Amino acid sequence: MKNTIHINFAIFLIIANIIYSSASASTDISTVASPLFEGTEGCFLLYDASTNAEIAQFNKAKCATQMAPDSTFKIALSLMAFDAEIIDQKTIFKWDKTPKGMEIWNSNHTPKTWMQFSVVWVSQEITQKIGLNKIKNYLKDFDYGNQDFSGDKERNNGLTEAWLESSLKISPEEQIQFLRKIINHNLPVKNSAIENTIENMYLQDLDNSTKLYGKTGAGFTANRTLQNGWFEGFIISKSGHKYVFVSALTGNLGSNLTSSIKAKKNAITILNTLNL
């Protein structure tokens, strides 16, 4: 209880600094973020979507480091699929009755539940329908990380695993700019592709009724000793002001893949207390 009070008071001080400071420089939220990301190498970024002003940041070095996007790649893939008219909001992805690794994946899915439950087999079905060349073109148009969709060396698995702790890498800073392009409708895709993707990312209202849109991602590194975790997306205030954020981490969190849960929890804690 005392720790919670201390963290909330520290965040209150940071909010006061953000509101009343006449400077436009970003606020370092280390006092708040350090205990939240304890035991991991974490990063948090919050930007004004319109002006590209950095509102708050934690651990700039980590935020500049590329890592596999894991299931956050579904955001980019959703844009591609809707733009190429491979899917629409009424699409049903039919389960083939074979076990898919998680119980929630063993059923038919929609574009919304594909995003909500991070259904890998749906992503793999979509990538194969779009095709490697077209995906590469989209990655270039999106300026998405290192744009490497080759997959693991000598495994020829780019279309099915490039984003899953494999060849495709992107930094939290690069994710921020990608998210800004989405929320500002500044990508060379159909407006409907952007609108449908954003709609399917909606999760909940924050404590102050600000709307939260987001996507998690998680994966074990090659030696399975560390986990990468993501939570990223948009918040839209009651007044309509838009922000983009990324929470990311790398750490030894045991054998259960919980890194994205931690990244999401940390982000929501910070966003709720910032009360934007």
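FYI, residue positions are counted from 1 along the chain as it appears here.
Even glycines carry a Cβ here, placed using N, Cα and C.
Original residues only: the substitutions mentioned are not part of this model.
Taken from Swiss-Prot, the feature active site, acyl-ester intermediate applies to Ser71. A C-beta separation below 8 Å, combined with a sequence spacing of at least six in one chain, links Ser71 (mutagenesis position) to Ser118, Val120, Ser123, Lys215, Thr216, Gly217, Ala218, Trp230, Ser260.
The beta-lactam binding site annotation in Swiss-Prot covers Ser71, Lys74, Ser118, Thr216, Ala218 and rests on experimental evidence. Within 10 Å of the C-beta of Ser118 (beta-lactam binding site) we count 21 further C-beta atoms, all protein chains included. Secondary structure at Ser118 (beta-lactam binding site), as computed by DSSP, is coil.
In Swiss-Prot, a mutagenesis experiment is listed as Ser71 to Gly, annotated with the note Abolishes hydrolysis of ampicillin. Drastically reduces catalytic efficiency, about 70,000-fold, with respect to nitrocefin.
A mutagenesis experiment is reported in Swiss-Prot for this position, Lys74 to Ala, Glu or Asp, and the note states: Abolishes hydrolysis of ampicillin. Drastically reduces catalytic efficiency, about 2000-fold, with respect to nitrocefin. Around Lys74 (mutagenesis position), a 10 Å sphere centred on its CB holds 28 further CB atoms from the protein chains shown.
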So Thr216 (beta-lactam binding site), by the Cβ count within 10 Å over all chains shown, scores 24
Determine the Cβ neighbour count for Ala218 (beta-lactam binding site): the number of other Cβ atoms within 10 Å of its Cβ.
-> 25
Please classify the secondary structure at Ser71 (mutagenesis position) using three-state DSSP.
-> helix
